[in-house]
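Notes to accompany the following structure.
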Amino acid sequence: MSSFVVPSLTAVRPRDHHDYADRIALSAATTDGVQMRTEDVRAWIAERRDANVFHVERIPFADLDQWWFEGVTGNLVHRSGRFFTIEGLHVIEHDGPHGDGPYREWQQPVIRQPEVGILGILAKEFDGVLHFLMQAKMEPGNPNLVQLSPTVQATRSNYTKAHGGTNVKLIEYFAPPDPERVIVDVLQAEQGSWFFRKSNRNMIVETVDDVPLWDDFCWLTLGQIAELMHEDETINMNSRSVLSCLPYQDITPRALFSDVQLLSWFTNERSRHDVRVRRIPLADVCGWKQGAEEIEHEDGRYFKVLAVAVKGSNREKISWTQPLVESVDLGVVAFLVRKIDGVPHVLVQARVDGGFLDTVELAPTVQCTPLNYAHLPAEERPPFLDLVQNAPRSRIRYEAIHSEEGGRFLGVRARYLVIDADEAIDPPPGYAWVTPAQLTALTRHGHYVNVEARTLLACINAAAAQPRGGA
């Protein structure tokens, strides 16, 4: 008879892992890094942009290389079958309109990208302070081309070199990671308005290695990154998403609702929405028209699909063509915030989007493109939109313009805000007051907090973090 060997057990970390939380808070409180001053980062980004050859040009769909409109479906696909496709989506909401649109039923083009990409940031301690390795990365859709991205930002097609390009630098730290060095590892969804069930693996991995420092990389503290988040179009969407998942310590462990109550409310929101979603051929999408250079809504609202030719001398592949999605106008993304019994709370909405895996995710108080509602009476516009747009400067606690993921979106930008709320606000159905700490806890699990809320959460957490016993 063979003997059974009992495996050794490992200690289970509590939800608030104080070692990491204290080190993260110290990094957030440190605004002097070992490599460069925060005020020099923008000049360094500009220098990296000037040191390389970057060019993005809009082209007709007919000039796309390796992309074509499939004969039967009309879907816009890559000949390799990899990367992503532009398809159609048919959404029916049986319980009322939600998301970024006033209608109970609609059809639209959508980006379908089944591959799970890696968004990985490498962390290392210098002089007792955690620093994070950021990359000055060119993306064709960035309004200013180069922004600070994660150490690794790559689809499976990229890091397996389906494009025939060079290796993705430092991918070995993330695929697979050393389990003893993982700080963050969670699948998070991307924009449910434009993607169909798209997720990326958000990761932060610590190292003690001597990591090569290429010209397009720099080590920054969390405090430096927090300062840069106050500047327009500097920290890219993927970096913001990953950093929002950091396990900050809850320094005010009280809230209007307990964690169990919050999860019960959220589960009820997911359960009560009856949303039917199915993929359809792009050629069958109603209400949209396709021309030689654009696919657009017949009323000029929402977004467009177009094509670009790209050159990027420091990319794994130095030239290529691809489709991109372009929004029709500047978006608005805002949290209303108030103190309840001295504890800051933000007003979240349980938002329905056709592209979400689980129908509903927690979103900012307001998340929309106002132009899409300009033709509607006030009562049909999103709740709190007018309040946010007309907020006096004295109530605005945070404001910056951030662009969305430049690998799929062309110049898509939103005005991100945190605004002091009127104490008398009573949340309507589908809205709830929660603490930033409760949202942070939920980012440890996928498909709870949407990507727009994660951006604002990253800004709020970095500004508020303090080491235990700190000032």
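Residue positions begin at 1 at the first shown residue.
Cβ atoms here come from the backbone N, Cα and C positions, even for glycine.
For all the noted positions, this structure keeps the original residue and models no substitution.
Taken from Swiss-Prot, the feature dTDP-4-dehydro-6-deoxy-alpha-D-glucose 1 binding site covers TRP67, THR155, ARG156, SER157, ASN158, TYR159, ASN238, GLU405, GLY406, GLY407, ARG408, and the record attributes it to a large-scale study or a structure entry. Annotation for ARG156 (dTDP-4-dehydro-6-deoxy-alpha-D-glucose 1 binding site): same-chain Cβ neighbours under 8 Å, separated by at least 6 residues, are GLU115, VAL116, GLY117.
In sequence order, LEU145, GLN147, SER149, ASN236, GLU405, GLY406, GLY407 are the residues near GLU139 (mutagenesis position), counting only same-chain partners six or more apart with C-beta under 8 A. Reduced to three states, the DSSP call for GLU139 (mutagenesis position) is coil. While the structure shown retains the original residue, Swiss-Prot records the mutagenesis experiment GLU139 to Gln with this note: Loss of dehydratase activity.
For the mutagenesis of GLU190 to Ala or Gln, Swiss-Prot gives this note: Loss of dehydratase activity. The structure shown keeps the original residue. Sequence-distant neighbours of GLU190 (mutagenesis position) (same chain, six or more apart, CB under 8 Å from its CB) are LYS198, SER199, ASN200, GLU405, VAL451, listed in sequence order.
As annotated by Swiss-Prot, dTDP-4-dehydro-6-deoxy-alpha-D-glucose 2 binding site applies to SER193, TRP288, ARG351, GLN367, CYS368, THR369, ASN372, TYR373, with the evidence given as a large-scale study or a structure entry. Over all protein chains present, the Cβ of ASN372 (dTDP-4-dehydro-6-deoxy-alpha-D-glucose 2 binding site) has 22 other Cβ atoms lying within 10 Å. In three-state terms derived from DSSP, ASN372 (dTDP-4-dehydro-6-deoxy-alpha-D-glucose 2 binding site) belongs to a helical segment.
The Cβ neighbour count for ASP353 (mutagenesis position), using a 10 Å radius over every protein chain in view, is 24. Looking at Swiss-Prot, the entry for mutagenesis of ASP353 to Ala says: Same dehydratase activity compared to the wild type.
ARG381 to Ala appears in Swiss-Prot as a mutagenesis experiment; the accompanying note says: The mutation has little effect on the overall catalytic efficiency of the enzyme. Taking Cβ-Cβ distances under 8 Å and a sequence separation of 6 or more, the neighbours of ARG381 (mutagenesis position) in its chain are TYR373. Secondary structure from DSSP puts ARG381 (mutagenesis position) in coil.
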Do me a favour and check the Cα-Cα span between GLN367 (dTDP-4-dehydro-6-deoxy-alpha-D-glucose 2 binding site) and ASN158 (dTDP-4-dehydro-6-deoxy-alpha-D-glucose 1 binding site); whole Å is fine.
31
Hey, of the binding-site residues listed (ASN158, SER193, ASN238, GLN367, THR369), which one tops the CB count within 10 A?
ASN238
Closest of the recorded positions to ASN158 (dTDP-4-dehydro-6-deoxy-alpha-D-glucose 1 binding site), Cα to Cα, picking from SER193, TRP288, ARG351, ASP353, ASN372?
SER193
Give the number of CB atoms, excluding that of ARG408 (dTDP-4-dehydro-6-deoxy-alpha-D-glucose 1 binding site) itself, located within 10 Å of its CB.
23
Three states by DSSP: which one describes ARG351 (dTDP-4-dehydro-6-deoxy-alpha-D-glucose 2 binding site)?
strand
In the three-state scheme derived from DSSP, which category covers ASN158 (dTDP-4-dehydro-6-deoxy-alpha-D-glucose 1 binding site)?
helix
Out of the recorded positions TRP67, ASN238, ASP353, give me the one sitting nearest to THR369 (dTDP-4-dehydro-6-deoxy-alpha-D-glucose 2 binding site) by CA distance.
ASP353
Check TRP288 (dTDP-4-dehydro-6-deoxy-alpha-D-glucose 2 binding site) against DSSP and tell me helix, strand or coil, would you?
strand
